[in-house]
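Features of the protein shown, as given by Swiss-Prot:
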DOMAIN    551-743  domain 'ATP-grasp 1'
DOMAIN    1093-1284  domain 'ATP-grasp 2'
DOMAIN    1355-1500  domain 'MGS-like'
MUTAGEN   Thr1391 to Val  400-fold increase in the activation constant of NAG. 3-fold decrease in the reaction rate at saturation of NAG
BINDING   Thr1391, Thr1394, Trp1410, Asn1437, Asn1440, Asn1449  N-acetyl-L-glutamate binding site
MUTAGEN   Thr1394 to Ala  900-fold increase in the activation constant of NAG. 3-fold decrease in the reaction rate at saturation of NAG
MUTAGEN   Trp1410 to Lys  60-fold increase in the activation constant of NAG
MUTAGEN   Asn1437 to Asp  70-fold increase in the activation constant of NAG
MUTAGEN   Asn1440 to Asp  110-fold increase in the activation constant of NAG. Modifies the specificity for the activator: Binds Phe-NAG considerably better than NAG
Amino acid sequence: MTRILTACKVVKTLKSGFGLANVTSKRQWDFSRPGIRLLSVKAQTAHIVLEDGTKMKGYSFGHPSSVAGEVVFNTGLGGYSEALTDPAYKGQILTMANPIIGNGGAPDTTARDELGLNKYMESDGIKVAGLLVLNYSHDYNHWLATKSLGQWLQEEKVPAIYGVDTRMLTKIIRDKGTMLGKIEFEGQSVDFVDPNKQNLIAEVSTKDVKVFGKGNPTKVVAVDCGIKNNVIRLLVKRGAEVHLVPWNHDFTQMDYDGLLIAGGPGNPALAQPLIQNVKKILESDRKEPLFGISTGNIITGLAAGAKSYKMSMANRGQNQPVLNITNRQAFITAQNHGYALDNTLPAGWKPLFVNVNDQTNEGIMHESKPFFAVQFHPEVSPGPTDTEYLFDSFFSLIKKGKGTTITSVLPKPALVASRVEVSKVLILGSGGLSIGQAGEFDYSGSQAVKAMKEENVKTVLMNPNIASVQTNEVGLKQADAVYFLPITPQFVTEVIKAERPDGLILGMGGQTALNCGVELFKRGVLKEYGVKVLGTSVESIMATEDRQLFSDKLNEINEKIAPSFAVESMEDALKAADTIGYPVMIRSAYALGGLGSGICPNKETLMDLGTKAFAMTNQILVERSVTGWKEIEYEVVRDADDNCVTVCNMENVDAMGVHTGDSVVVAPAQTLSNAEFQMLRRTSINVVRHLGIVGECNIQFALHPTSMEYCIIEVNARLSRSSALASKATGYPLAFIAAKIALGIPLPEIKNVVSGKTSACFEPSLDYMVTKIPRWDLDRFHGTSSRIGSSMKSVGEVMAIGRTFEESFQKALRMCHPSVDGFTPRLPMNKEWPANLDLRKELSEPSSTRIYAIAKALENNMSLDEIVKLTSIDKWFLYKMRDILNMDKTLKGLNSESVTEETLRQAKEIGFSDKQISKCLGLTEAQTRELRLKKNIHPWVKQIDTLAAEYPSVTNYLYVTYNGQEHDIKFDEHGIMVLGCGPYHIGSSVEFDWCAVSSIRTLRQLGKKTVVVNCNPETVSTDFDECDKLYFEELSLERILDIYHQEACNGCIISVGGQIPNNLAVPLYKNGVKIMGTSPLQIDRAEDRSIFSAVLDELKVAQAPWKAVNTLNEALEFANSVGYPCLLRPSYVLSGSAMNVVFSEDEMKRFLEEATRVSQEHPVVLTKFIEGAREVEMDAVGKEGRVISHAISEHVEDAGVHSGDATLMLPTQTISQGAIEKVKDATRKIAKAFAISGPFNVQFLVKGNDVLVIECNLRASRSFPFVSKTLGVDFIDVATKVMIGESVDEKHLPTLEQPIIPSDYVAIKAPMFSWPRLRDADPILRCEMASTGEVACFGEGIHTAFLKAMLSTGFKIPQKGILIGIQQSFRPRFLGVAEQLHNEGFKLFATEATSDWLNANNVPATPVAWPSQEGQNPSLSSIRKLIRDGSIDLVINLPNNNTKFVHDNYVIRRTAVDSGIALLTNFQVTKLFAEAVQKARTVDSKSLFHYRQYSAGKAA
């Protein structure tokens, strides 16, 4: 809501509606806008007053006249123009639950259709007595709009106010029943009026008989009880000549083929003349069909002898589920009625439909005559068109003759399913996290396991992602067996042989699981072992994944897709592009996250992108580019009974051309009309039905911004990133529901777990909105452009919840990175815009920083039309963004003395943080907080209940907003707060979600109440049933303090969520928060690298020579004294941000500048880099300075590779016992010195028996899940008990004195990289972390474990040739490796000098040309050609800084990645690979539990 920023529109509406001189109750507005003079405008206030005494203040945007009526609410997400003109609202003051109204303005209210009916309205004008909304869009945008909503309301003299907590109002009506109310302006007192005592039907009915569709063959008499225009349209469309008669017209003697009664408002029992006329028809011999709609249902029932009653709160909205009693099929319906028939029907009549939620009557039918009626609105407008088929049924009755009933003409359900009988189900996970396939599948897989357990189905989970919650082996919500194995057809087949499941779920493991399942189907494995694919069939999956099949399927139902050709060669791709015309879009089959896709403006780009795409797949789609169109997504659920619901629709703020995973996304869609919304919804359901999807799927549309033209982009027949977002945005647990559906359970029988009362067969209503913003880490990848497009690049995302776009948008921006204050022109991480910035180019070429470029353009007074032209972003979003910057300017003109409570409150309502405000007012954040609280401005806690408060909810799913007037919940539990990890990014991924979930579960097992704060929709920790209270909120000092104090928490755990919460330790502590575990003062000493190094010196714990430096001269002086290379490290960072090995003075200058930018408040530490050392990790739990649990793992790679990118071995393989004892001794000293109570991690360098400390983190590390699962001891469980002061049984813990060292198996943790997505990035490892995920596997020895782990990362073991590229210094060490590879039968290729050296040492090698020298020597083959034709299927490239072929080596590495072949760039990993290939002839399918069982058997 932008109250302070909307004065221009207020002026317009005030001038057009009434004179300013009449305003009595006034509110001062401050307003400034570029190009517009400063205005001082007074906005009129009014109150909504209820008969129970409730009084709420609001601000007028309609006609300034008091009015009385019955206050009702509508939870619909769209179609306010249609709703306002619905005659059923006559005499009622309508409360819209949708928090933002007026986005699309008002259409042409004078336009008429071919029947002479108002084209965009459901009657001849607005019928509501008044309108109440939370937030009104003064600035509107839609291609059909001709004026603002406020202007239209004033023209029709209808009062409307905004600024009302509509959720609070809805709850009052819900709990107390519909009640009388009034909108009162000062000086215009009115009495309460009960419209139900009036015959409202008479007021809205036509006064004359009117005929529509004259000359049509079927005569239908339509009795107007407040009939909607769309009823008439639908009748005429089907060939009716409609005779519209007044409500009291005697139609009993009229000649007709069918009789329809439709409407309307008020108490139907008051329409006695109509009831008597219908009674005559029912009791006569006339058997022409009768169809009653809404009031027509009650009128028909009353005429038949049934009774009606006034409902306590009415059914008004667009998501009411009804069940056809005759065939058990469910439909989503639009409803608007306050009266209903009771369930005792007279003889000869029976119910036809029933409400799934409240079991009220929704329709009746005669048992022998063609009479039927429904309580809902099959003509909708606004709302879903699911039951429009009833008009067809009505006409079928007319055509069939007079002696039949409605059941004979209703369409038969497409499917009648039965429960799928399975006893054991195999669930395929997605493997390690990668760009495009991240933590959302941990969430969805965990939900699927939970659903199976609820239904007493045994589950076998196959997933090598050691860091995921779903791969826990112990717990009530865990699978019965877990296999840490590669998700490949070979290994899945072995698991099927061993476990003999009778069911298989493919939809919870992303593209990995889907592709694997398709291959198993094609190979006949599933048929051979009698495994049923649950949910969507493989044939349907193939129809969505194969681009040609998909196109053919859509053509079968005449659905719109972009003109396209599926091709299998570059030659055909070029021909297709010529036929379609450039620009074209290419898409790969069976690909994830837009991999292998891109926009090709010309032939050269198509050649480049197409060649890379064909390296990954055998088929691509070449299609017309719809860049610049709107991108809209729907999440659709369909059960085996053909019941369909659309759970969520989402709108990409970024237009087509940017992958949805890289787009800013809002839910629900904000700029669609009801016609657009329902058109795409209807299409979604039609497509999903035709494709045979059973479960959940995502469908993406391109919608033309100024017409109704659309095309379908793709369908994902599985849970996806968007599914996880939709689940968290709505509270509807999509994965859980999809898993139940896969067992054949129909939707109406599944409970809505959020409300605890309603069915899962419904479409959620939102009285808030969410904004998703991606998190990129492109700066980490050298050579990668910040430009984004159709291939996804983001590594994570956040979701923010608010009740205005501005609020959720600014929250989301801050959630993405702690350095961001909100929507500002400043770049994240304190970066500066380049001096030669081309702002127009920044806007026209989407990038990871374009949102800040938009802010900069607005700051520079660029016009909105120009920004729209450059970005194709809908102007409505830009209006809102401009409003934020206008508030920023307003605040900058004030100070702590002059800023008013009103202005401060308005800033908070549009998402300004205290920190943001403090920078405008010249205060500190603490001073701003103090000022705000002094003015009694505080946030409100609201629930996400899936129903917009329509039903009471048991949900604990919460968010915080300044747009409200009451809390939804009580604060009487005083739980322990646990801070989650925030957005996934490089260095902080699913492993920290595992830590948080483990801690939460331990607390709950101990009987402690938990309060969780996190903002990542991909996580299990943000699953509302994991904790007692879930706040989907910012991990900022301000918001944590808000929640902590409001909840009166008993303490806060910050050490299980990674670096973001850890960085809050000291600020929270200084603000009085009780930090559980290690003291924040000790955390501060450890995080500050300078202080930590000094402490180690005091403890006489060995470390490499170091120095804290503040200037370049200090750094150069130190480096010259100890010699290069040196390691440069900033403080308080995660995953090696700005950490670099420095080899020269030039590098020192460059890297030091970067390090000081990311860590401005703390000194940078320089350390002598120790070459040739092995890195060792110590993961441990301390208790009051004593180590009570520990695990030591070893890196395969030598030091210099970030620990997050390293391959870990547990137990250690090459470290001497003497060195291990030194590691333990140093750990003891550190634990004692820092009085550690909780989790911590220490990293060591080991060279021979020398042991040096690298760093210590007084929090959980990313290797905690790995060591916990490997050793069978949950380190976080232990740490949590320590932190809250619970006793810990140390007898079975791996203490320093009695370690647990596996003897029968070895665990290998391997990193997952996403190099193919990061176009032009150099795929080589450095100090700064680059991996996006991890996997772990187990084997009897290191070699089998290593090969399993490598295969789990997608590594393909070569079958033909290996290209070797090594620098001269590597040769002596590499010769043995080369001999091993040659002996294993691989053909070796090498550049000329290396080839000569290998041949001279009796290792045959074929010489090849460097890429830059291709063609110079005809006898030397091209590396790129050999790779692309498959002669080379592994590249070993071991460069150093001394080579003169730096660029050539980069080209070779990049070619390997772009061609989808294996690449090794580390000598130690290459050496282990060669050994593994030689020694591990076969790789078994055993997993951790097999080895544990063997160990237990030996022990017994």
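Cβ atoms here come from the backbone N, Cα and C positions, even for glycine.
Heads up, this one's the original sequence, none of the swaps are in it.
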Distance [Cα-Cα, Å, rounded] between Thr1391 (mutagenesis position) and Trp1410 (mutagenesis position): 6
Candidate recorded positions Thr1394, Asn1437, Asn1449, pick with smallest Cα gap to Trp1410 (mutagenesis position): Asn1449
Reduced DSSP assignment, Asn1449 (N-acetyl-L-glutamate binding site): helix
DSSP three-state assignment (helix, strand or coil) for Trp1410 (mutagenesis position): coil
The domain 'MGS-like' (1355-1500), counted residue by residue under DSSP: helix, strand, coil: 72 helix, 25 strand, 49 coil
C-alpha spacing of Thr1394 (mutagenesis position) relative to Asn1449 (N-acetyl-L-glutamate binding site), in angstrom: 13
Fewest Cβ neighbours within 10 Å, where candidates are the mutagenesis positions Thr1391, Thr1394, Asn1437: Asn1437
Trp1410 (mutagenesis position) CB neighbourhood, other CB atoms within 10 A: 19
Distance [Cα-Cα, Å, rounded] between Thr1394 (mutagenesis position) and Asn1437 (mutagenesis position): 12
Cβ neighbours of Asn1449 (N-acetyl-L-glutamate binding site) where a neighbour is any other Cβ within 10 Å: 22
